[in-house]
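J.: To start, I am sharing the structure in question, which I have written as structure tokens.
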Amino acid sequence: MLILTRRVGETLMVGDDVTVTVLGVKGNQVRIGVNAPKEVAVHREEIYQRIQKEKDQEPNH
């Protein structure tokens, strides 16, 4: 795992098309903004896991 330190307002790049910007820090919460092409799915981990679980429960699997 790559670990980076960023301050509020600073951005990191993921590949050529995805940017992640630190928007704010309040206590133990960090607000981030993600800019990505429409074809790149961006989800919180718990939402992604729910989507995968629902896919696994479909009759075609």
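We number each residue from 1, going along the chain as drawn.
Glycine too: its Cβ is placed from the backbone N, Cα and C atoms.
Here the original residues are kept at every noted site.
For the mutagenesis experiment Glu10 to Ala, the note given by Swiss-Prot reads: Behaves like wild-type in swarming, pyocyanine production and lipase biosynthesis assays. For the mutagenesis experiment Arg44 to Ala, the note given by Swiss-Prot reads: Does not complement deletion in swarming, pyocyanine production or lipase biosynthesis assays.
If you look at the structure here, what lies around each of the features I listed?
T.: Around Glu10 (mutagenesis position), taking its Cβ as the centre, 11 other Cβ atoms fall within 10 Å, counting all chains.
Under DSSP, Arg44 (mutagenesis position) is assigned to coil, being neither helix nor strand in the three-state scheme.
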J.: Glu10 (mutagenesis position) to Arg44 (mutagenesis position): how many Å between their Cα atoms?
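T.: Counting only the Cα atoms, the answer is 20 Å.
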